[in-house]
Amino acid sequence: MRGARGAWDLLCVLLVLLRGQTATSQPSASPGEPSPPSIHPAQSELIVEAGDTLSLTCIDPDFVRWTFKTYFNEMVENKKNEWIQEKAEATRTGTYTCSNSNGLTSSIYVFVRDPAKLFLVGLPLFGKEDSDALVRCPLTDPQVSNYSLIECDGKSLPTDLTFVPNPKAGITIKNVKRAYHRLCVRCAAQRDGTWLHSDKFTLKVRAAIKAIPVVSVPETSHLLKKGDTFTVVCTIKDVSTSVNSMWLKMNPQPQHIAQVKHNSWHRGDFNYERQETLTISSARVDDSGVFMCYANNTFGSANVTTTLKVVEKGFINISPVKNTTVFVTDGENVDLVVEYEAYPKPEHQQWIYMNRTSANKGKDYVKSDNKSNIRYVNQLRLTRLKGTEGGTYTFLVSNSDASASVTFNVYVNTKPEILTYDRLINGMLQCVAEGFPEPTIDWYFCTGAEQRCTTPVSPVDVQVQNVSVSPFGKLVVQSSIDSSVFRHNGTVECKASNDVGKSSAFFNFAFKGNNKEQIQAHTLFTPLLIGFVVAAGAMGIIVMVLTYKYLQKPMYEVQWKVVEEINGNNYVYIDPTQLPYDHKWEFPRNRLSFGKTLGAGAFGKVVEATAYGLIKSDAAMTVAVKMLKPSAHLTEREALMSELKVLSYLGNHMNIVNLLGACTVGGPTLVITEYCCYGDLLNFLRRKRDSFIFSKQEEQAEAALYKNLLHSTEPSCDSSNEYMDMKPGVSYVVPTKTDKRRSARIDSYIERDVTPAIMEDDELALDLDDLLSFSYQVAKGMAFLASKNCIHRDLAARNILLTHGRITKICDFGLARDIRNDSNYVVKGNARLPVKWMAPESIFSCVYTFESDVWSYGIFLWELFSLGSSPYPGMPVDSKFYKMIKEGFRMVSPEHAPAEMYDVMKTCWDADPLKRPTFKQVVQLIEKQISDSTKHIYSNLANCNPNPENPVVVDHSVRVNSVGSSASSTQPLLVHEDA
C-alpha cells in the first residue's frame, strides 16, 4: 500500500513539472536564471473545508522549506517538500510560502472554511492618531458578502470614520482620530443571508504630539534663610509619556541636577502629568540662582524658571511712607497704611496709640494683607475721629529675626468753640476758646442789641493769653478786653476763628449811672425778631417749592413685584411692606468693614464690604451692601425695607443675587447680598467684544476628575455652604473647548481647596457657548422668580451681574443706578422708564405681567448676542418709535445669534402676550442649544447652591388675559403722537 502511495506521488510530481511551464500562478524565470519553486495546487488561493486534509507540495530541484504565517503573525516552518495537515482547522487559514536555496519563493493563501468560525480574531487593536489601524479579523471563507465594521452596541460609527476591508488581513481603519479612543467595534459579514459578527475589539489610540509640553511651577521666586529646605515642584503636562524633563541650574551655563524626585500619573486618556520635585535640604547662600525646569517632546521644548535667594538671616524692611504727618478734620475718617517686606513672615503686628494703648478701638479696624511672598500691607482705619483723638499712632512688626516700626503724627483739625464769654469780672470782658489749629480771637462792638457786629475793637485794648498748649489736642486761648473803652450801651462780639471755621459769642450791656451791667435784650419787635420772621417766611416759600419739585421727581421703589392673585384681567400685587421680616437675617453692623462704592444713584449706593463671621465665626467674606444716602426720605427708607422683605420672601437661587443678611436696628437699614466680582453683564460683554470667538467645536475630555464631575450622580461641591471667597478660582478641563474654559471658571464656585487657577475668568475669551450659557442661566433665574409669583419689570443686561465661574445673577440695581443720567430711562410723568426694554402693553397701558417680563427677556437676548449693543440702535424714543412698536416693528437678528436663538427672540416679542412662551418653556427651548456637559455642570452647581429652598412651583402654563390694568404705582406712558 505504501509503495502504491509513493508511485502516485511521483506521478503527481511529474505532472506538475510538465504543467509548470504554463501555470500562471507560479513564478517563472528567464533561461539561465534560477527559477522559483512551484506549488501544487498551482493557484493563488485555495479553499479547504474544516476537517479535510490540507495537502500542499513544493517542487524544486534543490532543497526547499515551507513557512506558514498565522493570522497573528507567528511563523511555522516545515523543511519537507510536502505540507500535509490532516483534519485542517480554521486557525490554519493563512499564507503558505515555499522557498528554495536561492532564496526564491512562491506562495499560496489557504482558506480553511469552518461554519462555526468565520473570523480569526487576534491581537489587541492599537492605532496612532492620524495613521491607519488594522482590525485583525481575517475571514476563513472568502465567499461571504458585506464584509464590514460595526459598533459593538449597534450604534452608528463616527460619521468621519472610513475603513477598507481585506478578507486575508482584516479591516483597516483609515486616518485614526483621537475621538476614536476606546471605540468598541466588531467585524461583520453576511453568509447565506445571515449576519455573523466577530469578537469585540476596543481601539486604543496613541495621541500624535502636536504641541510642546506645558511646564509650570507654583512660584517664580523663593526667599529662604540659610539652612532652610528649598523645595519646588515642576509640573509637566503632555498627551503621552513620550516627554523628557529635567531640572537645570543656570550657573550661568545650564547644569543638570540629578537629585530630583519623579512622580507621574494619567489624568485621563490623553492627559499625562509628571512632577519633578527639586529639593535642597539645607540651602546655602551660594545656592542662590535661577533654576530651570525643562521639558521636550518630538514637537519642541518648553521651560519655566524660578529664582532662589538665600539670605544669612531674616529681615523686615518698611517701605518709606510719603507723609507720616497727617491732618484730618473732626468727624472724618483716615487710613494709616504701612507697606513692608518681611522674611520669615511676621509673627507680631500691633498698632500703639500715644505709646501706651492699643489703637484698635471698637469703632476702628485693622486690615492686613499678604500681597506677595514677602510683601505685606497693614492698614489702620480711624473712623469719625474726635478732636481728642489726635496723637502718635505707631505700627510695630516683628518676626523671629528682626523688628521694625513707623510712627504717624495725626492732627485733628477742629472748629473753634467758645467756652466762656458772658461774665464781666473786675471791669474786664473775657472770652475763652479752644480748637486746632490755635484759634484767633477778635473783638467787635456795635450799639444796640445786635447779633452781628462789624466795628473792630482796637488791638491795643485786647489782652491775649494761651491757657493750654497740647502737641496734638485742642489748644485753649483766652482773650480779655477792658470794658472802659466802651462809652455807649451796646453789644460786644467775641469771634474765634481758625482754618476749619469760626464761632461767635455776644455780650450785651448797658450803663446805669457810672456802672455797666449785663442786660437781656428786648424780646419783642427787636431787629433780630423781625429778621427771624422774614427768614421764616422765605424758608416757608423755599420749602413749598422744594416739596413741589420733590413730588414731581421720580421716587425710588422696588422694581420686583409679587403677585397675590390674578382676577380676570387684573394682577393684584402684594404690598411688600406687609410681608413679614424674619430677624434671623440680622447681622451686627460693627462686623462690617466697608470698602469701595460699586454703584451710586439718586437714592443710595451699593458698597463692597467685608463681613466678619457671617458664615463662620473666624471667617471673613466679601459681600455687597445696599444702603440709602443720608438725605433719603421716609419713602426711600420704606422702599429699601420692602426690597429686603421681598428678597427674604423669594428665598435662594443660584441665578439671583441672594440675600445674606441685614442690619435694621441701631442705625440706617443695610441690605447684605452676594458680591459679584465681575460687575454687570452689559459692561462685561462690551469689554469682551474684541476677544469674542464664534465657535462651537468640541474637543476630547482632558481630565478624569472632570469626567467624574460630568457623570457623577451626586453634587461635586463641598457641604460647607460657605459663601464664595472672591479670589482667583481654580482651573480644570472638561470635554469641549468652551466647556474646558468654563469649567476653569465654574470650579472656583465648586472646588475651593485645590490648585490655584492659571487664568482668571476675566482673562478668558468669550465665545458662543458662553452667550448660550448666559441665556440659559437668566431664563432659569426668571423661571424661579415666576415660580414665586414675582415680576421683575426691569430685566436687562445692566441688571444682570456676573461672578466667578461666569455665573449670572439677576438683581434689581435701581437703588444704585443714576437713572437721571442714564439715557436708557425715559422721563414720563413722575417716572423714568426703560422704554426700549418694555412690552407694548407696559408702555401704553402700564400693564406689568409675567408676559411683559418675557418680552424684556427677548430684548435682553438681543443685547447679549450683539455683545452689549443698545437695542433699536440709532432710534430715539419719540412718537415715531411708539408708532413703529404699535405697528409691529421688531429688530433684526443680532450679529452673533444662531437662527434658533433669534426664533426664541421673535416668540418673546409676539404682540399677543398670550402667545409668548413662559420662562419654563424658554428654558426648554434653550436647553436644546447648549451642550450636555454645560447642562450637567449647571445641574451640579444648582445642587451646590448654599441653603437651597424648595419653593412651591406655580405652573404659569395656565395663561390668563394679561392685558389688564396693573396695580403698579408706576404711571403709564402717555399715548404717543403719530410721527
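Heads up, the Cβ atoms here are built off N, Cα and C, so glycines get one too.
In Swiss-Prot, a published natural variant is listed as Ala207 to Glu, annotated Loss-of-function mutation abolishing ligand binding. According to DSSP, Ala207 (variant position) is assigned to coil rather than to any helix or strand.
Marked as domain 'Ig-like C2-type 5' by Swiss-Prot: 420-514.
Under mutagenesis, Swiss-Prot gives Tyr571 to Phe with this note: Abolishes interaction with PTPN11/SHP-2.
Recorded in Swiss-Prot as a mutagenesis result, Tyr573 to Phe carries the remark: Abolishes interaction with PTPN6/SHP-1.
A sphere of 10 angstroms centred on the C-beta of Glu586 (variant position) encloses 14 other C-beta atoms. The secondary structure of Glu586 (variant position), as reduced to three states from DSSP, is extended strand. Under natural variants, Swiss-Prot gives Glu586 to Lys with this note: In W37; impaired protein stability and loss of kinase activity.
Look at Swiss-Prot and you will find 592-939 tagged as domain 'Protein kinase', backed by sequence analysis.
There are 22 other Cβ atoms within 10 Å of the Cβ belonging to Glu674 (ATP binding site). Sequence annotations record features per position, and here Swiss-Prot assigns ATP binding site to 599-606, Lys626, 674-680, Arg798.
Record note (Swiss-Prot), mutagenesis Tyr723 to Phe: Abolishes interaction with PIK3R1. The unchanged residue is displayed.
Here Swiss-Prot describes Asp794 to Asn as a natural variant; the accompanying note says: In W42; loss of kinase activity and impaired internalization after exposure to KITLG/SCF. Asp794 (variant position) carries neither a helix nor a strand DSSP state and counts as coil.
When other Cβ atoms within 10 Å of the Cβ of Asp794 (variant position) are tallied across all protein chains shown, the result is 22. Annotation source Swiss-Prot lists active site, proton acceptor at Asp794, citing sequence analysis.
Under the heading of natural variants, Swiss-Prot lists Val835 to Met and annotates it as follows: In W41; decreased kinase activity. In three-state terms derived from DSSP, Val835 (variant position) belongs to a helical segment.
Under its mutagenesis annotations, Swiss-Prot gives Phe860 to Ser the following note: Mice display white fur, hearing loss, anemia and mast cell deficiency, plus sterility in both males and females. Taken residue by residue with DSSP, Phe860 (mutagenesis position) is part of a helix.
Classification of Cys677 (ATP binding site) by DSSP places it in coil, neither helical nor stranded. Nearest to Glu674 (ATP binding site) in space, judged by Cα atoms and limited to the recorded positions Ala207, Glu586, Asp794, Val835, Phe860, is Glu586. Recorded residues Val835 (variant position) and Asp680 (ATP binding site) have their alpha carbons 20 Å apart, per Cα-Cα distance.
Rounded to a whole number, the C-alpha distance linking Asp680 (ATP binding site) with Ala207 (variant position) is 42 angstrom. Within 10 Å of the C-beta of Gly599 (ATP binding site) there are 17 other C-beta atoms, taking all protein chains into account. The Cβ of Ala207 (variant position) lies under 8 Å from the Cβ of Glu129, Arg178, Val239, Ser240, Phe270, each of which sits 6+ residues away along the same chain. The Cβ of Phe860 (mutagenesis position) lies under 8 Å from the Cβ of Val778, Leu795, Ala796, Ala797, Ile800, Trp837, each of these being in the same chain and 6 or more residues away along the sequence. Other Cβ atoms within 10 Å of the Cβ of Val835 (variant position) number 18 in total over all chains.
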